[in-house]
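Colleague: Feature table excerpt (Swiss-Prot):
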- D169: active site, proton acceptor (ACT_SITE)
- I49, G50, R51, G52, A53, Y54, G55, I56, V57, K72: ATP binding site (BINDING)
- 43-329: domain 'Protein kinase' (DOMAIN)
- G55 to R: Altered inhibition of HT1 activity (MUTAGEN)
- D187 to A: Loss of kinase activity (MUTAGEN)
- T201 to A: Loss of kinase activity; when associated with Y-203 (MUTAGEN)
- Y203 to F: Loss of kinase activity; when associated with T-201 (MUTAGEN)
- E115 to Q: In strain: cv. C24, cv. Lz-0, cv. Wei-0, cv. Yo-0 (VARIANT)
- A293 to V: In strain: cv. Ak-1, cv. Bay-0, cv. Di-0, cv. Landsberg erecta, cv. Tsu-0, cv. Wei-0 (VARIANT)
Amino acid sequence: MSAESCFGSSGDQSSSKGVATHGGSYVQYNVYGNLFEVSRKYVPPLRPIGRGAYGIVCAATNSETGEEVAIKKIGNAFDNIIDAKRTLREIKLLKHMDHENVIAVKDIIKPPQRENFNDVYIVYELMDTDLHQIIRSNQPLTDDHCRFFLYQLLRGLKYVHSANVLHRDLKPSNLLLNANCDLKLGDFGLARTKSETDFMTEYVVTRWYRAPELLLNCSEYTAAIDIWSVGCILGETMTREPLFPGKDYVHQLRLITELIGSPDDSSLGFLRSDNARRYVRQLPQYPRQNFAARFPNMSAGAVDLLEKMLVFDPSRRITVDEALCHPYLAPLHDINEEPVCVRPFNFDFEQPTLTEENIKELIYRETVKFNPQDSV
């Protein structure tokens, strides 16, 4: 995972000593106190490249293909049903997707023993870094860089939306990059079908990238929520600062209205709740800022597209297809090179009655599909 050519190195602290287990079919590694037990085809050095609430991610090499991969360990994956559903959802979704701008799942490591199946290891194609790291770095970003990132993000999102899926958690750290500046959407654990209109209680998407309709608990949200997030990401990539770093819901809405102006009554039609409409009307009123003055270092085309994404009323927000046709992206846009998903994704496996044990069995079956040769 050498990104020195474009992005600089993050150091190389690795774990190369493993202990063979289960007759040599698996190897255990200790990575900063974290136990990693993987199929023997994944060979060291194992290098930690990421960490989150779910666990840790290590880079390794698949000795059978010579390919470098990223292995995410989700420890005690079935202790919490919401987290377990999220893991299952991501596995199913990414298996369904096949697009240059969506991260690919290469393997779900089959556990040595079904009865002791508690940790899930998902193997992805390896990327060098993510957009959050690049924004925070000293790496110079030109308008062409930003345009290329945005184009790839929208190209991937067009495919995702065509599969009848909303990502719902787009943010710079979920946009993975390699040294060629290729971009891929990652982390589909919060994704939902477009037809699901219930407000998800476990919704934890980072507040800074959350659309107004979600901040206002609008239950019937659409693909427009992802476009709002794309606008936030575009602005942040250009300015190297988050557009709306709200401390809480109220502060978040205030930051939004300070930039795009307080909505008038005609922009509140998407709110079904009288209480929500009343709440918005009693908020402090702000005039719309001049975007060109607010973003002096952005090209006129980028500013115009940003204005069309950051629209309070989701029904008036630009769509992914319209955004791809915007003049700012004309140097890159080619509708024949922007494929859609052939089959819509089916979320029917997510029954309300699913138990932790059901989810464990469904994920176990996925490990067997990836590793049929290991099954008796």
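Positions of Cβ are set from backbone N, Cα and C atoms, glycine also.
The noted changes are left out; the structure has the residues it started with.
Here the structure is a predicted model, which means the values were calculated and not measured.
Would you situate these features in the structure and describe their surroundings?
Modeller: Neighbour count (other Cβ atoms within 10 Å of the Cβ, all protein chains): 23 for D169 (active site, proton acceptor).
For R51 (ATP binding site), the count of additional Cβ atoms within 10 Å of its Cβ stands at 11 [all protein chains shown]. According to its DSSP assignment, R51 (ATP binding site) is in a strand.
Counting Cβ atoms from all protein chains shown, G55 (mutagenesis position) has 18 others lying within 10 Å of its own Cβ.
DSSP assigns D187 (mutagenesis position) to coil in the three-state reduction, outside any helix or strand.
The C-beta environment of E115 (variant position), restricted to residues of the same chain at least 6 apart in sequence and closer than 8 Å, is empty. In the three-state DSSP scheme, E115 (variant position) is classed as helix.
A 10 Å cutoff on Cβ-Cβ distances gives A293 (variant position) a total of 8 other Cβ atoms nearby, all chains included. For the recorded site, A293 (variant position), the DSSP three-state label reads helix.
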Colleague: Can you give me the average pLDDT across the domain 'Protein kinase' (43-329), rounded to a whole number?
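Modeller: Taking every residue of the domain 'Protein kinase' (43-329) together, the mean pLDDT is 91.
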Colleague: For D169 (active site, proton acceptor), which DSSP three-state class applies?
Modeller: coil
Colleague: Check the Cα distances from D169 (active site, proton acceptor) to each of the recorded positions I49, R51, G55, V57, D187 and keep only the ones within 10 Å.
Modeller: D187
Colleague: Report the nearest neighbour of I49 (ATP binding site) in space among the recorded positions G55, D187, A293, comparing Cα positions.
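Modeller: For I49 (ATP binding site), the closest Cα among G55, D187, A293 is found at G55.
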Colleague: Looking only at C-alpha atoms, tell me how far A293 (variant position) is from R51 (ATP binding site), rounded to the nearest Å.
Modeller: 38
